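Below is one structure, written out as structure tokens, with a few remarks after it.
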Amino acid sequence: MTNIRKTHPLLKIVNHSFIDLPTPSNISSWWNFGSLLGICLILQIATGLFLAMHYTSDTTTAFSSVTHICRDVNYGWLIRYLHANGASMFFICLFIHVGRGMYYGSYMSIETWNMGIILLFTVMATAFMGYVLPWGQMSFWGATVITNLLSAIPYIGTTLVEWIWGGFSVDKATLTRFFAFHFILPFIVVALAMVHLLFLHETGSNNPSGLNSDADKIPFHPYYTVKDILGVFLLILFLASLVLFAPDLLGDPDNYTPANPLNTPPHIKPEWYFLFAYAILRSIPNKLGGVLALILSILVLALLPHLHTSKQQSLMFRPLSQTLYWILVADLLVLTWIGGQPVEYPFIVIGQLASILYFTIILIFMPMAGMIEDNILKMA
């Protein structure tokens, strides 16, 4: 008798995606982060749902409702901090996942890669709107500053900003619509993630060597289910440590002050996972130029398949490109640090240099390194 998982219309899809999926036998732990992102998304939707049961999206009660969740709701503090720090874990996994794709040349599966970029933008939009909801000082001013960037769009900018705000400033209408969008977007992320997986399973997973692995595949279950579960346990351990020992480590103290339109915080900054893009935005004195640089800092990823010059897909056997890759990682860490610093000397100059280096490595140095390495191989 044929197993039900191979015949049932629904179970058949699950079987082909997570059980009998032919997987390269040599993929390392860097391939764990896709499943960890799935776990993070489930956690965020679950905790977010329970938070939404007690949250009120009104400017007069939003801050108080978050305080009420932490003080009066059973384990409300745990749900709130799991949700806030879960977002940080989500972005750590996202950055590693994208970084792994860049290192091992996974971007050569263009549909999967482009779907991933759309997912990245959607998750970033979701996180930004979620940060506005507690209605603290940084929520309010962050929303004001970031939405106001759209006014840099020629001709329609100001009208567009007022349309998004639902008035002439960030107010009740803005908070209500941000809550509505923050609630719906994670479900859109789930749908996009399914399309992302659909495209991935058309071509199959890449592997560290960057070579075709059709001749050497193993079933996903039990080999990689067990491997993924280890990753999940480590993720939960790290998240639990953060939530139970240092829940406010990654937050901003200003957000414990209720939003006040009459009092601007000395230094407005977004959550830590947006600081690299914020630093790139601030490094350009022109408003429109800054907005374009901000968008391009993520959109530049879409150019990677077209900038690939090497005959090898992965960086595994390419020391020159490896060096550039790790300089890029260090550069992103510098940008993250700069994004959290005040706009003054020497931080302005460091930010500008780091921003130039970021785009130069991706657009010029990496393609050049690929060609140089190919020529060295020809000479050998």
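In case you wondered, yes, glycine gets a Cβ from its N, Cα and C as well.
Just the original residues are modelled here, none of the noted substitutions.
Database features (Swiss-Prot):
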- His83, His182: heme b b562 binding site (BINDING)
- His97, His196: heme b b566 binding site (BINDING)
- Val189 to Ile: In strain: Isolate Egran655 (VARIANT)
- Ala193 to Val: In strain: Isolate Egran655 (VARIANT)
- His201: ubiquinone binding site (BINDING)
- Val334 to Leu: In strain: Isolate Egran655 (VARIANT)
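The Cβ of His196 (heme b b566 binding site) lies under 8 Å from the Cβ of Thr112, Met115, Gly116, Leu119, each of these being in the same chain and 6 or more residues away along the sequence. Distances between the Cα of Val334 (variant position) and those of the recorded positions His97, Val189, Ala193 are shortest for His97. Between the listed binding-site residues, namely His83, His97, His182, His201, the fewest other CB atoms within 10 angstroms of a CB are found at His201. Of all the recorded positions in the list His83, His182, Val189, Ala193, His201, the shortest Cα-Cα distance to His97 (heme b b566 binding site) is found for Ala193.
Contacts of Ala193 (variant position) defined by a Cβ separation under 8 A and a same-chain sequence distance of 6+ are given as Leu37, Gly38, Leu41, Leu119, in order along the sequence. The Cβ neighbour count for Val189 (variant position), using a 10 Å radius over every protein chain in view, is 21.
Taking the Cβ of Val334 (variant position) as centre and 10 Å as the limit, one finds 19 other Cβ atoms among all the protein chains shown. The Cα atom of Val189 (variant position) lies nearest to that of His182, taking the binding-site residues His83, His182, His201 as the candidates.
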